[in-house]
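*Asks:* Sending over a structure as structure tokens; questions will come in a sec.
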Amino acid sequence: MEMLEEHRCFEGWQQRWRHDSSTLNCPMTFSIFLPPPRDHTPPPVLYWLSGLTCNDENFTTKAGAQRVAAELGIVLVMPDTSPRGEKVANDDGYDLGQGAGFYLNATQPPWATHYRMYDYLRDELPALVQSQFNVSDRCAISGHSMGGHGALIMALKNPGKYTSVSAFAPIVNPCSVPWGIKAFSSYLGEDKNAWLEWDSCALMYASNAQDAIPTLIDQGDNDQFLADQLQPAVLAEAARQKAWPMTLRIQPGYDHSYYFIASFIEDHLRFHAQYLLK
């Protein structure tokens, strides 16, 4: 591992690291916020997954999460949104390829060689964080848009791994919206049954009651993508039918930007702290 940056921040440290990923077959970068030490108890971790076109720095520089994370004693880990590099397959569109990994394991050429973000987030990155930093094994997950989709599927596919999950303006039903259809067709092929494994609504309908974890979703009602790409009401209906403990908050006047995330990130951190710090 190589440290790229380090900054003092709210008595803790904001760092950026590069490492060689055996899962993704390329170098990867992640950011981490380490809160000031409180006692001898290792702090829990909140993983944050960003959206289309983003990297590990968007949340770090725009969300303003460090102050509350420092107060609560929560480590923040921000991975990149895809594998990257000259040898990594890409596309001219902003919504496919580098910066648009969709947090799944691709099965189709040319994507399958590198695009295994699901395995990276489930196994390699947490193991690296555990081995290199003083953290506990308690973790939660959150994200925005494509990253909200990522956070939800990570939680739904890995019962017991996370204490809680939250999302801002998530893509909840990718099998049925343009962003998801484009990405899944390329990464997973035309067999739509294979898509269901990566769709939060399908996963929630297939879930077991004992695996449900506290879930918080915020959605701005002035989000330009609300009607055609996001459709949180579809997941809310799945949660209602499954009696899944999910709160969906529609926030009047807010859009899809980091101004929206910055406005409510404190709520999300305090929500996760209830379960992470038990």
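Note that Cβ sites are derived from N, Cα and C of the backbone, with glycine treated the same way.
Features from Swiss-Prot:
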- CYS26 to Ala: Reduces catalytic efficiency, but has no effect on affinity for substrate (MUTAGEN)
- SER145 to Ala: Loss of activity (MUTAGEN)
- SER145: active site, charge relay system (ACT_SITE)
- ASP218 to Ala: Reduces affinity for substrate and catalytic efficiency (MUTAGEN)
- ASP223 to Ala: Loss of activity (MUTAGEN)
- ASP223: active site, charge relay system (ACT_SITE)
- ASP255 to Ala: Increases affinity for substrate, but reduces catalytic efficiency (MUTAGEN)
- HIS256 to Ala: Loss of activity (MUTAGEN)
- HIS256: active site, charge relay system (ACT_SITE)
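Describe the structural context of these features.
*Replies:* In this structure, CYS26 (mutagenesis position) is part of a beta strand by DSSP. Taking the Cβ of CYS26 (mutagenesis position) as centre and 10 Å as the limit, one finds 17 other Cβ atoms among all the protein chains shown.
Long-range Cβ proximity for SER145 (mutagenesis position), meaning a same-chain Cβ under 8 A and a gap of 6 or more residues, is found for GLY51, LEU52, PHE168, ALA169, PRO170, ILE171, PHE225, LEU230, HIS256.
Look at ASP218 (mutagenesis position): DSSP puts it in a strand. There are 25 other CB atoms within 10 A of the CB of ASP218 (mutagenesis position), with all protein chains counted.
Under a cutoff of 8 A between CB atoms, and with a sequence separation of 6+ in the same chain, the neighbours of ASP223 (mutagenesis position) are ALA169, LEU230, TYR254, ASP255, HIS256, PHE260. In three-state terms derived from DSSP, ASP223 (mutagenesis position) belongs to neither a helical nor a strand segment and is classed as coil.
Around ASP255 (mutagenesis position), taking its Cβ as the centre, 16 other Cβ atoms fall within 10 Å, counting all chains.
The number of other Cβ atoms within 10 Å of the Cβ belonging to HIS256 (mutagenesis position), over all protein chains shown, comes to 21.
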*Asks:* Just the number: how many Å between the Cα atoms of ASP218 (mutagenesis position) and CYS26 (mutagenesis position)?
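*Replies:* On Cα coordinates alone, these residues lie 34 Å apart.
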*Asks:* Please classify the secondary structure at SER145 (mutagenesis position) using three-state DSSP.
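*Replies:* DSSP call for SER145 (mutagenesis position): coil, neither helix nor strand.
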